[in-house]
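What Swiss-Prot says about this protein:
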VARIANT   G151 to D  In non-inducible mutant SN0301-1
VARIANT   G268 to D  In non-inducible mutant SN0301-3
VARIANT   G373 to D  In non-inducible mutant SN0301-5
Amino acid sequence: MSSQYLRIFQQPRSAILLILGFASGLPLALTSGTLQAWMTVENIDLKTIGFFSLVGQAYVFKFLWSPLMDRYTPPFFGRRRGWLLATQILLLVAIAAMGFLEPGTQLRWMAALAVVIAFCSASQDIVFDAWKTDVLPAEERGAGAAISVLGYRLGMLVSGGLALWLADKWLGWQGMYWLMAALLIPCIIATLLAPEPTDTIPVPKTLEQAVVAPLRDFFGRNNAWLILLLIVLYKLGDAFAMSLTTTFLIRGVGFDAGEVGVVNKTLGLLATIVGALYGGILMQRLSLFRALLIFGILQGASNAGYWLLSITDKHLYSMGAAVFFENLCGGMGTSAFVALLMTLCNKSFSATQFALLSALSAVGRVYVGPVAGWFVEAHGWSTFYLFSVAAAVPGLILLLVCRQTLEYTRVNDNFISRTAYPAGYAFAMWTLAAGVSLLAVWLLLLTMDALDLTHFSFLPALLEVGVLVALSGVVLGGLLDYLALRKTHLT
């Protein structure tokens, strides 16, 4: 058994998996934590830094164009490698261009480039996930996933901790971004050497097959809206704690960028890897629900470490302990959360549904930034991190509400169709669609504003209305799900 498990590690495509995983993880920090550190050092105000987290909306909305990348094939290197190559070349150019800018004087251009990087990175993730699924046989997907996750974490480590250290000690911020762009060259070579899948699912022939059928299947379940809320809320406390961690450690506590890079980025990512692996081991002994509950409690409680940092004297070991424990528990929660997403996918529509669910899981990480910046300025760091502990509670309560259907799906490997409240669900769906449309318009206008093509003063209000309308639709659907579940008796 062990030799069969290790066989994939001896094959040439394991190196390609590792390098492409690295390419997938590299851009994320360059538009989030590392960029946040650069703006902090350049004395950009806290609200602007928090607002910059919105550039990651591509990770939230990637499900909108994921069917198109499945439907259409580029004229070079095939359906999977063609899209991989295109996104990687665009990433290289955009990241290199970021190195020519200064946050203090060219903030709008920097925002526009960050949006482009996030869009190309999210698109690369879509295709890489599909390529892995197509290339790896079923018995090798576990080991293949481990290799790609290792590459992903290494990419985050390089663009996070190592990048901060290089920027602080050797290259400066602009030179560091040029180096990060150059690191994509081996990834492009790996894409050229990668095999194009030969035994793939047939390409969708119609828009209905590519887009509508997977969504109809998911929203036809009796717990679909509660699941949407659970996915958004389960890691909300973790998202709050992590949204301004770099700024907190540099500006709030007083550590320099090099110390934060070594401890928060490097030690933190290593702790996340250990937590994910240990969580996977524990999940062999626990049911999915129990793992989600225990790990969710731990990841919420671990945010108290940052609260202690905010009320005690500055000490490097205290920062190390808080960062390690929070990321360890966060990694355990992530392992259970990924298992939840896999359980929720119908195998007939796994690509589009996984893109939808994983995109929703990024909602907290993207949208808490502006709220977090406002909260800290209004109430201070200590109150903010206490609030991040409390923010984990709604997700745990919702998990308890969903327990019955989660256990049913895990045991029976199928889903229960919805039969009650059809008119109410239709209204909830239209409300959600209206909110998402408003957010899409807001993102388009924000990009035009960043390029100095237009200037709209109503953009903050449009964002608030879009979020409020979308959340209203999800909350209404969740309430209808709760009422329907009370009528359902599962065996």
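Each residue's number is its place along the chain shown, starting with 1.
Backbone N, Cα and C atoms are what each Cβ position is placed from, and that goes for glycine too.
Don't look for the substitutions in this one, it keeps the originals.
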Local backbone state of G151 (variant position), from DSSP in three classes: helix
For G268 (variant position), the number of other Cβ atoms found within 10 Å of its own Cβ: 27
Rounded to the nearest Å - Cα separation of G151 (variant position) and G373 (variant position): 32
Length of the line joining the Cα atoms of G373 (variant position) and G268 (variant position), in Å: 22
